[in-house]
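Participant: My questions all concern the structure below.
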Amino acid sequence: MAASAWLEAGLARVLFYPTLLYTVFRGRVRGPAHRDWYHRIDHTVLLGALPLKNMTRRLVLDENVRGVITMNEEYETRFLCNTSKEWKKAGVEQLRLSTVDMTGVPTLANLHKGVQFALKYQALGQCVYVHCKAGRSRSATMVAAYLIQVHNWSPEEAIEAIAKIRSHISIRPSQLEVLKEFHKEITARAAKN
């Protein structure tokens, strides 16, 4: 791993709890500073922040969540979220696609894995909760890929559609680039068929 990658990963770890507290604060405060913990993007996908253990029942019973796509690294979910076994016990399958916080970009392969996972649950009429720490960047990139696949939208159209529902998403230029690659692959595949 390059020195810059080590620094980025270290910075993400140092800032994890302060930025998580900020996310919790924004979820609890009332008024214009309030941010909902999660949003329903369509009939299948919910985009949100860490699914804390106390949210499990609501996600499963009220939102019909049967799949969870975790874009976090292991240390981010260790104490506050369900383990894969705990999700399974609740009737939920977890797919972890670890991506470094703040600077990380989901890989093209992981975007494809995540989209296929969501499509599996879409076919079953069930829902998938896609999350990272705050539900703003890593997970929003994954949801954009899903929308690109489902609607044959451009990356910009997918991001705009998400932002209309969850206005505080933040897709960085490097994440937009991987979405453009994803779109190019999806478009090329569709042209062959």
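Glycine is treated like the rest: Cβ placed from N, Cα and C.
Residues as originally present; substitutions not included.
Per Swiss-Prot, active site, phosphocysteine intermediate is recorded for Cys132, and the stated evidence type is sequence analysis. Positions annotated as domain 'Tyrosine-protein phosphatase' by Swiss-Prot, on the basis of sequence analysis: 37-188. According to Swiss-Prot, the mutagenesis experiment Glu73 to Ala carries the annotation: Fails to dephosphorylate PGP in vitro. Annotation of the mutagenesis experiment Glu76 to Ala in Swiss-Prot: Fails to dephosphorylate PGP in vitro. Looking at Swiss-Prot, you'll find the mutagenesis Asp101 to Ala noted as follows: Fails to dephosphorylate PGP in vitro. One entry in Swiss-Prot concerns the mutagenesis experiment Cys132 to Ser. Its note says: Fails to dephosphorylate PGP in vitro. Does not affect level of Akt phosphorylation.
Let's see these features in context: how buried, what's close, how far.
Facilitator: According to its DSSP assignment, Cys132 (mutagenesis position) is coil.
Within 10 Å of the Cβ of Glu76 (mutagenesis position) there are 22 other Cβ atoms, across all protein chains.
Asp101 (mutagenesis position): 24 other CB atoms within 10 A of its CB, across all protein chains.
There are 27 other CB atoms within 10 A of the CB of Cys132 (mutagenesis position), with all protein chains counted.
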Participant: Helix, strand or coil: which one is Glu73 (mutagenesis position) in, per DSSP?
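Facilitator: Note: Glu73 (mutagenesis position) is coil by DSSP, not helix or strand.
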Participant: For Glu73 (mutagenesis position) and Asp101 (mutagenesis position), what Cα-Cα distance in Å is obtained after rounding to a whole number?
Facilitator: 8
